[in-house]
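J.: Got these off Swiss-Prot a minute ago, pasting:
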- 398-405, 444-448, 498-501: GTP binding site (BINDING)
- 389-558: domain 'tr-type G' (DOMAIN)
- VAL158 to Glu: Produces 70% of isoform beta (i.e. only beta2) (MUTAGEN)
- VAL158 to Ala: Produces 35% of isoform beta (i.e. only beta2) (MUTAGEN)
- VAL158 to Gly: Produces 66% of isoform beta (i.e. only beta2) (MUTAGEN)
- MET165 to Ile or Thr: Produces reduces amount of isoform beta (i.e. only beta1). Reduced growth at 37 degrees Celsius, greatly reduced growth at 30 degrees Celsius. Growth is more impaired; when associated with silent V-158 GUG to GUC (MUTAGEN)
- ASP409 to Glu: In strain: IQ489 (VARIANT)
- HIS432 to Gln: In strain: ECOAU9326 (VARIANT)
- GLN490 to Gly: In strain: ECOAU9302, ECOAU9306, ECOAU9307 and ECOAU9309 (VARIANT)
- GLY684 to Ala: In strain: ECOAU9306 (VARIANT)
Amino acid sequence: MTDVTIKTLAAERQTSVERLVQQFADAGIRKSADDSVSAQEKQTLIDHLNQKNSGPDKLTLQRKTRSTLNIPGTGGKSKSVQIEVRKKRTFVKRDPQEAERLAAEEQAQREAEEQARREAEESAKREAQQKAEREAAEQAKREAAEQAKREAAEKDKVSNQQDDMTKNAQAEKARREQEAAELKRKAEEEARRKLEEEARRVAEEARRMAEENKWTDNAEPTEDSSDYHVTTSQHARQAEDESDREVEGGRGRGRNAKAARPKKGNKHAESKADREEARAAVRGGKGGKRKGSSLQQGFQKPAQAVNRDVVIGETITVGELANKMAVKGSQVIKAMMKLGAMATINQVIDQETAQLVAEEMGHKVILRRENELEEAVMSDRDTGAAAEPRAPVVTIMGHVDHGKTSLLDYIRSTKVASGEAGGITQHIGAYHVETENGMITFLDTPGHAAFTSMRARGAQATDIVVLVVAADDGVMPQTIEAIQHAKAAQVPVVVAVNKIDKPEADPDRVKNELSQYGILPEEWGGESQFVHVSAKAGTGIDELLDAILLQAEVLELKAVRKGMASGAVIESFLDKGRGPVATVLVREGTLHKGDIVLCGFEYGRVRAMRNELGQEVLEAGPSIPVEILGLSGVPAAGDEVTVVRDEKKAREVALYRQGKFREVKLARQQKSKLENMFANMTEGEVHEVNIVLKADVQGSVEAISDSLLKLSTDEVKVKIIGSGVGGITETDATLAAASNAILVGFNVRADASARKVIEAESLDLRYYSVIYNLIDEVKAAMSGMLSPELKQQIIGLAEVRDVFKSPKFGAIAGCMVTEGVVKRHNPIRVLRDNVVIYEGELESLRRFKDDVNEVRNGMECGIGVKNYNDVRTGDVIEVFEIIEIQRTIA
């Protein structure tokens, strides 16, 4: 083929010269319009164009098939379901070179597999030949051994043949005798079964006839109705009575219904009709319905409600109560909901609630006291001695700074034996003094809370109250509180009018003020003695003591001196070196060192006793206060102290009290009333002030805890996370860090390890010695948690003079600011005829086409209200702001 030029080739292919030159360039051949093209170059261009325009290497075909499936539904209606099946297939175009390479690899793989197969066949043939040779040798050995065994067996068979014949003859004879006995027994059983079946059939027929006659005549059953028989045969009568008892027993006992059913394999016991009648009488048919019978009445007498005696302990779960009443737990829960209490099946309820529920459901309740062990321990005490006169126990109360402490100091310094070395070394909280007319025991600082709790627990620890009132100050709030405590305790009051030596003293005013609260002097016809004293000068102290002894003589105070002691805890605290220490006032008996005492939730052996001077004593009689050591823990102020015989029983009683206190507490906490349920649902978030409280004595802990808990409101609550007696330890600091609480120490300090934790965790630690300062600061902390009060304040008014349309904002109100200032980012209200018709915010605030943040009084502006286009001339736009006002707790 001759060479042609680019132009000629372009004319032949009917394309432009530039495109042809570009195609040659793409194929790697550089040509111009006048250059010639050889045949080799043409072939190169054709291959390049074929490769470029060869089409896609992959072809995907998709096919969808739709069909409808009818599914039968409920109510006889069918349901149509559309089903679509999608199929997808992909074809890949292989490269010729790739196809040749794959074919070569497949051929090589087939040859390798063929070679491996031939080698495997040859190896298998060799192994089979070797195995056949081994098996032939083993077979020859086995045949030789079997031949030897057969020969030996032949010899044994000949020798034992005669013995076997003898044994077979004997066995055949025994078998024949056994078969004969079995045939005889079966014949007897068949005859007896036929007789019983006939008797039962006759009895059943008689019973049916009797029932039919009874229901037809509608007659009342008589006493001899069970003795009615329809046959004269004695055996038939017995079978009839037995059948009646079985049927009636099956009706009366639902649990023994299985016993009344016919056995599965007993086909000859009764006929098919009889078996159906028995099944219908014992249990219901399919679906709970009884199978009808033409000869049996379907009426059944309703069961009478069973009233049971329900024994209820101090606590019981709902499930246990249901089991005692033999009802379902859901019925008990329903009854509790009717009474207004929500409960679950496993919830513990108290004795009163369980009693109400059981009586509501018609049962008789027997309340059981579970403290038999405690009563047994308390009754095992030798307290049968005669009562003797005892010293009075006096509590001195009064307002702050009225000279109460000075009066006590003067009495102690003058009446305590002066020969005591070191004087009063310890402040025990109670002490006794000797006078010419007798002994008096004073309670120093019981605190009002401890005083009230002792009276509430029935501990007759206080006999007389000395009310100290300053002659120059008169009756103060705490004086009134002391009078209320004395009246609640129903104890006589002796009034000591102190500071009588001051020039401004006015004892008559004190009498007049006290008379308003029911404290009348004897000269006015009352029962209270008034004594004028001066704690500073010592005036009237002897008269006060004589008045106390006179009042005690009127009361005729007596106590048993011999026997096992009992008393009350005046104060308790935890000493770092000695452990739990309790100040005990003995009420009766004599307390000895080494006695086993039971004190509330605690118990122990008295290891040491000390009097108010800090001296060791071996015994303490009635009205004597002592410190005792050796208890298992710190008891609560006001707890009863009792001496018992056995330490093991004392421990059991203490543990029982702890567990019972916990159960009763949980039962009362879990009790939720229906009327409170919706209130609890609607309550919002309640803030809590968590406090870990430590104080020097138990009385301070109780008083501070009660005062703080009374500060709680609906929005902020005070929560005492932990409290105790003694210094602040590392455990207290860790507890405060975990619960985000405030550490409060009242007359105590934190140790070194606790201070490290407090510094590391940045805890809030506060020390106090005055309870009023503590309460004020907790109030301030609670006030900070109150949500602020929101108040709306109007800051500007704008009157709409005209309304314009804007393509961007919609209706624009042309306004004149008449009052205050209009700010862009504040909420607004639209008023029409002084009625609010819209509340929202501004979208645009302009003045002379400029966006501004505020427009003041007397200036015009354009206002665009967001999401509101119904602004009219004459409307008023009110701009306001929301102010937060911090609230405080009163």
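Including glycine, each Cβ sits where the backbone N, Cα and C put it.
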J.: Helix, strand or coil at ASP409 (variant position), per DSSP?
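T.: Looking at the DSSP assignment, ASP409 (variant position) belongs to a helix.
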J.: For LYS404 (GTP binding site), which residues of its chain lie six or more apart in sequence with Cβ-Cβ distance below 8 Å?
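T.: For LYS404 (GTP binding site), the qualifying residues are ILE396, MET397, GLY398, VAL468, ASN498.
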J.: Would you mind reading off the Cα separation of ASP401 (GTP binding site) from MET165 (mutagenesis position), to the nearest angstrom?
T.: 128
J.: Hey, how far is ILE500 (GTP binding site) from ASP409 (variant position), Cα to Cα, in Å?
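T.: One finds 17 Å between the Cα atoms of these residues.
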J.: Determine, from DSSP, whether GLN490 (variant position) sits in helix, strand or coil.
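T.: Reduced to three states, the DSSP call for GLN490 (variant position) is coil.
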J.: Can you grab the distance from ASP409 (variant position) over to HIS432 (variant position)? Cα atoms, rounded to a whole Å.
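T.: With distance taken Cα to Cα, HIS432 (variant position) is 13 Å from ASP409 (variant position).
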J.: Using all protein chains in view, find how many other C-beta atoms are within 10 Å of the C-beta of HIS432 (variant position).
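T.: So the Cβ neighbour count for HIS432 (variant position) comes to 19.
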J.: Ten-angstrom check, please: count other Cβ atoms within 10 Å of the Cβ of GLY398 (GTP binding site), all chains counted.
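T.: Here the count is 23.
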J.: Would you count the other C-beta atoms found within 10 angstroms of the C-beta of GLN490 (variant position) for me?
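T.: Other Cβ atoms found within 10 Å: 7.
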J.: Over all shown protein chains, what is the count of other CB atoms within 10 A of the CB belonging to ASP401 (GTP binding site)?
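T.: Summing over all protein chains shown, ASP401 (GTP binding site) has 12 other Cβ atoms within 10 Å.
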J.: Name the secondary structure element type, per DSSP in three states, that contains HIS432 (variant position).
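T.: For HIS432 (variant position) - judged by DSSP and reduced to three states - the answer is strand.
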J.: May I ask for the distance between HIS432 (variant position) and GLN490 (variant position), taken between their Cα atoms and rounded to an integer number of Å?
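T.: Between the alpha carbons of HIS432 (variant position) and GLN490 (variant position) there are 23 Å.
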J.: Can you grab the distance from GLN490 (variant position) over to MET165 (mutagenesis position)? Cα atoms, rounded to a whole Å.
T.: 115
J.: Out of MET165, ILE500, give me whichever of these recorded positions has the highest number of other Cβ atoms within 10 Å.
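T.: Buried the deepest by this measure is ILE500.
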